[in-house]
Amino acid sequence: MEKLSEKDKGLIRDSWESLGKNKVPHGIVLFTRLFELDPALLTLFSYSTNCGDAPECLSSPEFLEHVTKVMLVIDAAVSHLDDLHTLEDFLLNLGRKHQAVGVNTQSFALVGESLLYMLQSSLGPAYTTSLRQAWLTMYSIVVSAMTRGWAKNGEHKSN
C-alpha cells in the first residue's frame, strides 16, 4: 500500500482547507469535468428525472446531495490522513454500493482525473506537481479500498 509522507499530508491539508469550506461548488466542478470525460455516466443517476443532460443533472436536488456526499468522502479522507486505514470498512462498503448500481472500476480513474482538474482549476498557481502527486497518492489509497469492496460485491453476486 502506498504511503503518504508528512509533506504530502501537509500539502493535502493546506490545499483542502479552503476548498472543503465550499464543497458543493467545487463538487460541481468535479462532476462537470467527469461528465465531459464520459457523458455516459449520466445514465447511472437514474434516481432523478432531471438527469437528461449534465446541466439538468448538476442542478437537481438529488444530484446535489450526491455531490455533497462525494465531497464529504474526500473530506473524511483528508481528516484521516494519519490513519486512512480507519476508513477501510466505510470505503469497502462504498465500493460495494458502486458495484451494485453499475459503476465500473474504470470510472474511479475518471473521478480521480476530475478531482485533479477541480483542484487545478480551483487552486490556480498553488496547484504544483508535488501537490498533484500527494493527492494522487491519497486518491489511490482510497480507490484501492473501494475497488476491493467493489470486487467482493461482484464475487457475492456471482456465487
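The backbone N, Cα and C atoms fix where each Cβ goes, glycine too.
Substitutions noted, but not modelled.
According to Swiss-Prot, the protein carries these features:
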MUTAGEN   Lys3 to Ala  No effect on membrane transducing activity
DOMAIN    3-151  domain 'Globin'
MUTAGEN   Lys7 to Ala  Reduced membrane transducing activity. Loss of membrane transducing activity; when associated with Q-9
MUTAGEN   Arg13 to Ala  No effect on membrane transducing activity
MUTAGEN   Lys23 to Gln  Reduced membrane transducing activity. Loss of membrane transducing activity; when associated with Q-21
BINDING   His66, His98  heme b binding site
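Shown on the structure are the features that Swiss-Prot records.
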residue	record	DSSP class
Lys3	mutagenesis position	coil
Arg13	mutagenesis position	helix
Lys23	mutagenesis position	helix
His66	heme b binding site	helix
His98	heme b binding site	helix
Checklist entry - Counting distance between Cα atoms, which of the recorded positions Lys3, Lys7, Arg13, His98 is nearest Lys23 (mutagenesis position)? => result Arg13
Checklist entry - Under a criterion of Cβ-Cβ distance under 8 Å and sequence separation of at least 6, what residues of the same chain contact His98 (heme b binding site)? => result Ser107, Met146, Trp150
Item to check | Lys7 (mutagenesis position) versus Arg13 (mutagenesis position) - Cα distance in angstrom | outcome: 10
Next on the checklist: Across the domain 'Globin' (3-151), what does the mean pLDDT come to, as a whole number?
Outcome noted: 90
Next on the checklist: List every residue in the same chain as Lys3 (mutagenesis position), at least 6 positions away in sequence, whose Cβ is under 8 Å from its Cβ.
Outcome noted: Thr137
Checklist outcome for this item: Whole-number Å distance separating the Cα atoms of Lys7 (mutagenesis position) and His66 (heme b binding site) is 31
Item to check | Per-residue Cβ crowding (10 Å cut-off), top of recorded positions Lys7, His66 | outcome: His66
Item to check | Residue, out of the mutagenesis positions Arg13, Lys23, whose Cβ gathers the largest set of other Cβ atoms within 10 Å | outcome: Lys23
